[in-house]
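*Asks:* Got these off Swiss-Prot a minute ago, pasting:
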ACT_SITE  LYS21  active site, proton acceptor
ACT_SITE  THR24  active site, nucleophile
ACT_SITE  GLU74  active site, proton donor
DOMAIN    6-101  domain 'ASCH'
MUTAGEN   LYS21 to Ala  Loss of activity
MUTAGEN   THR24 to Ala  Loss of activity
MUTAGEN   ARG26 to Ala  Loss of activity
MUTAGEN   ASP27 to Ala  2-fold decrease in catalytic efficiency toward N(4)-acetylcytidine and 3-fold decrease in catalytic efficiency toward N(4)-acetylcytosine
MUTAGEN   HIS70 to Ala  5-fold decrease in catalytic efficiency toward N(4)-acetylcytidine and 14-fold decrease in catalytic efficiency toward N(4)-acetylcytosine
MUTAGEN   GLU74 to Ala  73-fold decrease in catalytic efficiency toward N(4)-acetylcytidine and 143-fold decrease in catalytic efficiency toward N(4)-acetylcytosine
MUTAGEN   TYR89 to Ala  115-fold decrease in catalytic efficiency toward N(4)-acetylcytidine and 312-fold decrease in catalytic efficiency toward N(4)-acetylcytosine
Amino acid sequence: MQPNDITFFQRFQDDILAGRKTITIRDESESHFKTGDVLRVGRFEDDGYFCTIEVTATSTVTLDTLTEKHAEQENMTLTELKKVIADIYPGQTQFYVIEFKCL
């Protein structure tokens, strides 16, 4: 079995597969992905593979510079997005936006 390159919480799987979630915001430990990378995607909870994505763009962002567009690309409100990011990465402020499409 091939290892997954990136994982997402299971609660995001349906939005990714439906094309409603088209970015992910990560910390420095996952800042190495580049435009054009093709990644196997698994669920964080059980590492089960569920799709393959292609990275279409990357950029940096801070918690304070997150926008409504980021929230729309994450399929949530800006308030929800800031809370999710703060819950996943407490105390951090610098993040990496990975834009992607399902293949």
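Cβ atoms here come from the backbone N, Cα and C positions, even for glycine.
Fair warning: this is a prediction, and the values are worked out from it, not measured in the lab.
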*Asks:* What is the interatomic distance between the Cα atoms of HIS70 (mutagenesis position) and TYR89 (mutagenesis position), given in whole Å?
*Replies:* 17
*Asks:* Restricting to the mutagenesis positions LYS21, THR24, ARG26, ASP27, GLU74, which ones have a CA within 10 Å of the CA of TYR89 (mutagenesis position)?
*Replies:* ARG26, ASP27
*Asks:* For LYS21 (mutagenesis position), which of the three DSSP-derived states applies: helix, strand, or coil?
*Replies:* coil
*Asks:* To what whole number does the mean pLDDT across the domain 'ASCH' (6-101) round?
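*Replies:* A mean pLDDT of 97 is what the predicted model shows over the domain 'ASCH' (6-101).
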*Asks:* If you draw a 10 Å sphere on the Cβ of THR24 (mutagenesis position), how many other Cβ atoms land inside?
*Replies:* 22
*Asks:* Go ahead and report the DSSP secondary structure tallies for the domain 'ASCH' (6-101): helix first, then strand, then coil.
*Replies:* 31 helix, 35 strand, 30 coil
*Asks:* Considering Cα atoms only, can you say which of LYS21, THR24, ARG26, ASP27 is the nearest neighbour of GLU74 (mutagenesis position) among these mutagenesis positions?
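*Replies:* The answer is LYS21.
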